[in-house]
Amino acid sequence: MPPSPAVVGRSLVNSFKQFVSKDLHTRHVDATYRLVLDCVAAVDPLMRLYTFGSTVVYGVHEKGSDVDFVVLNKTDVEDGKGGDAATQVAKGLQADILAKLARVIRQKHLSWNVEEVRRTRVPVVRVKGGGAVDFDITAYRRNGVRNSALLRAYFEQNPPCRWLSMSIKRWSKQTGLNASVIGGSITSYGFNLMVVYYLLQRNHLQFVPPSTIDVSRVEPLPPHLPLEEPADEGLELGTQVLDFLHFFLHEFDSDKQVISLNRPGITTKEELDWTKSAEDFARMNGEKVHYQWCIEDPYELNLNVGRNVTPLKRDFLRRHLEKARDTALLTIV
């Protein structure tokens, strides 16, 4: 017998005591942003620096968490609804500008540890010891800015729903489901899409067309969004958590349906041609793509954010969803 919503809520609120006692204001990010912006200007004064990721989505920053930055040129910003090029040429241009930026950062901040990572899907510069905040920098990619702005637009509609998202994100890392953990398969971004999709299906949020998000109208460093403690000793949070788990265990049909914010209502695998035959065809072309747990990216065409979920990992996910129901996302032993 699963615990009641009240018990789940109290347990989760208790588990976040240390988190809410911290200074979660984004002012810590502001200082680092200005230092990095100074380095960007030294490379190219016309370049813009944007923040994306959880700091933008939630409007808070926990000390010790990494921050994501991206450098964009004037054309990227003016064409704020344009798609990101995924060619090898584009990847090379990203790596080149990041190499220049990495050199400037090393010159201006001798104590910072700067690592250039080229052999990834997206080239990135990773910086540790960046003042109070560690950060990653990518280049010429608007999708991260648009994704984060879209998710923030949803959470601004109903700010307390951030607690559901943060609870699911933390649980996903504890269970090893999160791609940030070795063996994990769904990114924090993917779990955020799952949370917002669930909230839309329950009419807790109003649909936001992804096409309305324009980088030219997004603030490079969005302001802090105060985070109030869950009301009613977490009763609403406990209710949402149990219903989220029930939804993905018993209502969402992973064999036929796609988690999608691209359009209202239900999206099917058949509509997107995310079928077993498409999976087999991709494998014949050397691509490791799975359509077992489908999460459609709002901006990157034909991208399944859940592409790393194999049949085995889908079963693993379901077992953890069942266990989460009985343990209040592992907060009740």
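Here the Cβ of each residue, glycine as well, is placed from N, Cα and C on the backbone.
Just so you know, the substitutions we noted aren't modelled in this structure.
The UTP binding site annotation in Swiss-Prot covers Ser54, Ser65, Asp66, Val67, Asp68, Gly144, Val145, Arg146, Asn147, Ser148, Lys169, Lys173, Ser188, Tyr189. Annotation source Swiss-Prot lists Mg(2+) binding site at Asp66, Asp68, citing experimental evidence. As annotated by Swiss-Prot, RNA binding site applies to Arg121, with the evidence given as experimental evidence. Feature annotation from Swiss-Prot assigns domain 'PAP-associated' to 237-302; the stated evidence is sequence analysis. One mutagenesis experiment catalogued in Swiss-Prot, Asp68 to Ala, is accompanied by this note: Loss of catalytic activity. Partial reduction in UTP binding. Quoted from Swiss-Prot, the note attached to the mutagenesis of Arg126 to Ala states: Loss of catalytic activity. Does not affect UTP binding. Under mutagenesis, Swiss-Prot gives Asn147 to Ala with this note: Severe decrease in UTP binding. Annotation of the mutagenesis experiment Ser148 to Ala in Swiss-Prot: Severe decrease in UTP binding without affecting RNA binding. Here the residue is the original one, while Swiss-Prot reports the published mutagenesis Ser188 to Ala with the comment Severe decrease in UTP binding without affecting RNA binding. Record note (Swiss-Prot), mutagenesis Tyr189 to Ala: Loss of catalytic activity. Severe decrease in UTP binding. The unchanged residue is displayed. Swiss-Prot lists Tyr189 to Phe among its mutagenesis entries, and the accompanying note reads: Loss of catalytic activity. Moderate decrease in UTP binding. Record note (Swiss-Prot), mutagenesis Glu300 to Ala: Moderate decrease in UTP binding. The unchanged residue is displayed.
Structural mapping of features recorded in Swiss-Prot.
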residue: Ser54; record: UTP binding site; DSSP (3 states): helix
residue: Asp66; record: UTP binding site; DSSP (3 states): coil
residue: Arg121; record: RNA binding site; DSSP (3 states): coil
residue: Arg126; record: mutagenesis position; DSSP (3 states): strand
residue: Val145; record: UTP binding site; DSSP (3 states): helix
residue: Lys169; record: UTP binding site; DSSP (3 states): helix
residue: Ser188; record: mutagenesis position; DSSP (3 states): helix
residue: Glu300; record: mutagenesis position; DSSP (3 states): coil
Subject >> In sequence order, the recorded positions (Asp68, Arg121, Asn147, Ser148, Ser188) whose C-alpha falls within 10 A of Lys169 (UTP binding site) >> reply: Ser188
Subject >> Nearest of the recorded positions (Ser54, Asp68, Val145, Tyr189, Glu300) to Arg126 (mutagenesis position) - Cα to Cα >> reply: Asp68
Original post:
Out of Arg121, Arg126, Lys169, which of the recorded positions is least crowded by other Cβ atoms within 10 Å?
Top reply: Arg121
Original post:
If you measure from the Cα of Ser148 (mutagenesis position), which of the binding-site residues Ser54, Asp66, Arg121 is the nearest?
Top reply: Ser54
Original post:
In terms of Cα spacing, which of the binding-site residues Ser54, Asp66, Arg121, Val145 are within 10 angstroms of Ser188 (mutagenesis position)?
Top reply: Ser54
Original post:
Which residues of the same chain, at least 6 positions away in sequence, have a Cβ lying under 8 Å from the Cβ of Asn147 (mutagenesis position)?
Top reply: Phe52, Tyr189, Asp297, Pro298, Tyr299
**OP:** Check the Cα-Cα distances from the residue listed as 'RNA binding site' to the recorded positions Ser54, Asp66, Asp68, Val145, Glu300 and tell me which is shortest.
**Re:** Glu300
Original post:
Expressed to the nearest Å, what is the distance separating Asp68 (mutagenesis position) and Glu300 (mutagenesis position) at their Cα atoms?
Top reply: 19
Original post:
Ranked by the number of other Cβ atoms within 10 Å of their own Cβ, which of the recorded positions Asp66, Asp68, Glu300 ranks first?
Top reply: Asp68
Original post:
If you measure Asp66 (UTP binding site) to Glu300 (mutagenesis position) at Cα, how many Å is it?
Top reply: 24
Subject >> Max CA-CA distance, Å, over listed UTP-binding residues Ser54, Ser65, Asp66, Val67, Asp68, Gly144, Val145, Arg146, Asn147, Ser148, Lys169, Lys173, Ser188, Tyr189 >> reply: 24
Subject >> Largest tally of Cβ atoms lying within 10 Å of a Cβ, found at which of the recorded positions Ser54, Ser148 >> reply: Ser148
Original post:
Across the domain 'PAP-associated' (237-302), what does the pLDDT come to on average, as a whole number?
Top reply: 95
Original post:
Ser188 (mutagenesis position) has how many other Cβ neighbours within 10 Å of its own Cβ?
Top reply: 20
